[in-house]
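Enquirer: Where Swiss-Prot documents S36 to G as a natural variant, the accompanying text is: In 1.0103/SA2S2. Quoted from Swiss-Prot, the note attached to the natural variant T41 to A states: In 1.0103/SA2S2. Listed in Swiss-Prot as a natural variant, K125 to R is described as follows: In 1.0104/SIN1. In Swiss-Prot, the entry for natural variant R130 to P states: In 1.0101, 1.0105/SIN2, 1.0106/SIN3, 1.0107/SIN4 and 1.0108/SIN5. The structure shown retains the original residue. The note that Swiss-Prot attaches to the natural variant K138 to Q is: In 1.0104/SIN1.
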Amino acid sequence: PAGPFRIPKCRKEFQQAQHLRACQQWLHKQAMQSGSGPSWTLDDEFDFEDDMENPQGPQQRPPLLQQCCNELHQEEPLCVCPTLKGASKAVKQQVRQQLGQQGQQGPHLQHVISRIYQTATHLPKVCNIRQVSVCPFKKTMPGPS
């Protein structure tokens, strides 16, 4: 089977990590609260460099994000992006169902989905995973990447 798990080991890690449950919740939360509060996703709003320098940085993460980072740190670097992609896909399906029930498909759905991937793309960086900085999810990224 194709999909994000061309590396069988990563599929196993994804299952062991309970499909990155905290990351899924985090992605879902970020995508749904569009435009409110700090988004933790976009480079310009969140200066990673300061965070690296500043030992207090990581403590300011919301607990859910911290849990998600812990999940990612347990993955092998090789599997971080594939497992995140798996998590993003799962969230995308949840969102599609949720918005479908509310009759909100179309542009709004696209917007939310692009936020899921945008958030996921930067998670390794937000979580200070040394070997991975940004996951190359190109497919659903609108505009120039």
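Quick reminder: no glycine exception, Cβ is built from N, Cα and C everywhere.
Unsubstituted: the structure retains its original residues.
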Enquirer: Relative to the Cβ position of K125 (variant position), how many further Cβ atoms are located within 10 Å?
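Expert: A 10 Å sphere around the Cβ of K125 (variant position) contains 17 other Cβ atoms.
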Enquirer: Quick one: give me the count of other CB atoms within 10 A of the CB of R130 (variant position).
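Expert: R130 (variant position): 8 neighbouring Cβ atoms within 10 Å.
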Enquirer: Check the DSSP secondary structure of R130 (variant position), expressed as helix, strand or coil.
Expert: coil
